[in-house]
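Student: Please find one structure pasted underneath; my questions will follow.
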Amino acid sequence: MSKTASSRNSLSAQLRRAANTRIEVEGNLALSIANDLLLAYGQSPFNSEAECISFSPRFDGTPDDFRINYLKAEIMSKYDDFSLGIDTEAVAWEKFLAAEAECALTNARLYRPDYSEDFNFSLGESCIHMARRKIAKLIGDVPSVEGMLRHCRFSGGATTTNNRSYGHPSFKFALPQACTPRALKYVLALRASTHFDIRISDISPFNKAVTVPKNSKTDRCIAIEPGWNMFFQLGIGGILRDRLRCWGIDLNDQTINQRRAHEGSVTNNLATVDLSAASDSISLALCELLLPPGWFEVLMDLRSPKGRLPDGSVVTYEKISSMGNGYTFELESLIFASLARSVCEILDLDSSEVTVYGDDIILPSCAVPALREVFKYVGFTTNTKKTFSEGPFRESCGKHYYSGVDVTPFYIRHRIVSPADLILVLNNLYRWATIDGVWDPRAHSVYLKYRKLLPKQLQRNTIPDGYGDGALVGSVLINPFAKNRGWIRYVPVITDHTRDRERAELGSYLYDLFSRCLSESNDGLPLRGPSGCDSADLFAIDQLICRSNPTKISRSTGKFDIQYIACSSRVLAPYGVFQGTKVASLHEA
């Protein structure tokens, strides 16, 4: 082994040992960081854990004053390790059942509208009719089979057959997946028209309703869908995502809403609207009224009509879908956008001013009162704490602005127990305190205080911003652990230590083949039959199989490792030093 390789291995071993130490301090380190930061800015510290999640900011003063006050309201609001005596799971189920009850009332109201004697439509009814026409023009009468197949895929999450640890698509290709009775015809059609091995484990109308952690006040309810249902749901979601671009709505790009939130905070002409429990409030009746019959039938075929709760009880859904369904995000974006555009049209406003990203809605400020009325009629609840139509503050898609100034806070979400946890918090503090490119001296003292809790090697190991949080953000030029190879500089970062997972070879090859088919074919899946593959297509598929590689699956061990990454080119003069007739480059001198 060369001296260079030996040196690198020695440094890696030192850094690895440092990364696997524990941060030992008395009390709650996360709360200590938050309180010291507040004191540095002249704010009163938190007196209790309850205050951390209940403090409300004042929407006045200068941008700098508001930025600090807003940070106090947000920094610990999503922390998940407070001991408040709240049964967060029970709170989540209470909200879940309340949303179902509201959807039932909405279904009854929308299916039996109460027209007046002169048959004048209310604002809500008028918007439904206008939105229906807009949606039909945008998405057509029925979803395209070719379009759906182009977007069909397995996600990386859990299904009713596979738990999260076996969520990778290769496991889903290897194992039979469940489907609902109405989705069975889609699976059988796919089996008859493709070369993939399509197997069904169970035919059941149920999905699995579960909770996942959210914060110290409540959990979040989601639904785990049958595998084949999710496969086709994502196909429908992909079609809707493509069609929404015709309205200037790109669900792959949050920066559109972020830029417009900035504009609204300056001009006050645009409002940001947020909804409470948006995905759990889309009733069946609303979808039937808004969507073309062909589309509504397909959505009904692919949804799970019932859910099984952890206690074994069963709920028959009054909503079209929930968080966890493969088309929920795109469908809610379509519905909110169509209603908002209809409101703007009724008020003689430019409907192209409406942009949507899920339940983050931006539209002209003067349309907000009417939109609230329409949303109330169709069963949605406006989140008044996160809806802003007046004043200098706007928030959308994770960016927050006050009079045009970026006041986006950072969050401490989890307990700090490892150097990696502390590095993440310190990096977020760095980004928040250097928003204008220069360290705020008030925050810098707090940063230096808590950086000392890291092992010395990790204090000196720095990487440029934008390369993740595997090391402290800083100048790579002063990193003593950086290595140069040619013109590339490599720096060590902390990564999760993983081990290869045992996997089914069949599923691995099928997943790789499927991915290649999607990337190399205009039609998505390789089909067969009278209108499917000919001999040339079959030869192409055989070639894909020959080039396929087993998918590598790994799992985290709970420990940390060190990996060198290329972070930048070396900064050297692009010329040499003349020595007579010879030129010696500076990096060789």
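Glycine residues also receive a Cβ, built from the backbone N, Cα and C atoms like all the rest.
Those substitutions? Not in this structure, it's all original residues.
Okay, so Swiss-Prot annotates it like this:
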- Lys78 to Ala: Loss of RNA polymerase activity (MUTAGEN)
- Met130 to Ile: In strain: QB_ancestral, QB_1, QB_2, Qbeta_1_FR and Qbeta_2_FR (VARIANT)
- Arg153 to Ala: Loss of RNA polymerase activity (MUTAGEN)
- 259-391: domain 'RdRp catalytic' (DOMAIN)
- Asp274, Asp359, Asp360: Mg(2+) 2 binding site (BINDING)
- Asp274, Asp359, Asp360: Mg(2+) 1 binding site (BINDING)
- Asp348 to Ala: 80% loss of infectivity (MUTAGEN)
- Tyr511 to Ala: 50% loss of RNA polymerase activity (MUTAGEN)
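For the listed features, I'd like the structural context: burial, neighbours, distances.
Tutor: Taken residue by residue with DSSP, Lys78 (mutagenesis position) is part of neither helix nor strand, so it is coil.
For Met130 (variant position), the same-chain residues lying six or more positions away in sequence with a CB closer than 8 A to its CB are Ser342, Glu345, Ile346.
Taken together, the residues in the domain 'RdRp catalytic' (259-391) have a mean pLDDT of 96 on the 0 to 100 scale.
On its own chain, Asp274 (Mg(2+) 2 binding site) has Asp359, Asp360, Ile361, Thr382, Asn383, Lys386, Thr387, Glu395 as residues at least 6 apart in sequence with a Cβ closer than 8 Å to its own Cβ.
Within its own chain, Asp348 (mutagenesis position) has no residue 6 or more apart in sequence whose C-beta sits under 8 angstroms from its own.
The 10 Å shell around the Cβ of Tyr511 (mutagenesis position) contains 24 further Cβ atoms across the protein chains shown.
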Student: Using all protein chains shown, find which of the binding-site residues Asp359, Asp360 scores highest when you count other CB atoms within 10 A of its CB.
Tutor: Asp360
Student: To see if you understand the setup: which same-chain residues, six or more apart in sequence, place their Cβ under 8 Å from that of Lys78 (mutagenesis position)?
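Tutor: Same-chain residues close to Lys78 (mutagenesis position) (Cβ under 8 Å, separated by 6 or more) are Lys214, Asn215, Tyr411, Arg413.
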Student: Going by DSSP, is Arg153 (mutagenesis position) sitting in a helix, a strand, or coil?
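Tutor: DSSP assigns Arg153 (mutagenesis position) to coil.
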Student: By DSSP, how many residues in the domain 'RdRp catalytic' (259-391) are helix, how many strand, and how many coil?
Tutor: 68 helix, 27 strand, 38 coil
Student: Expressed to the nearest Å, what is the distance separating Arg153 (mutagenesis position) and Tyr511 (mutagenesis position) at their Cα atoms?
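Tutor: Counting only the Cα atoms, the answer is 10 Å.
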Student: Could you say whether, by DSSP, Tyr511 (mutagenesis position) belongs to a helix, a strand or a coil region?
Tutor: helix
Student: Same chain, not part of Asp274, Asp359, Asp360: whose C-beta falls within 8 angstroms of the C-beta centre of the Mg(2+) 2 site? Give them in sequence order.
Tutor: Thr272, Val273, Leu275, Ala278, Tyr357, Gly358, Ile361, Asn383, Lys386, Ser396
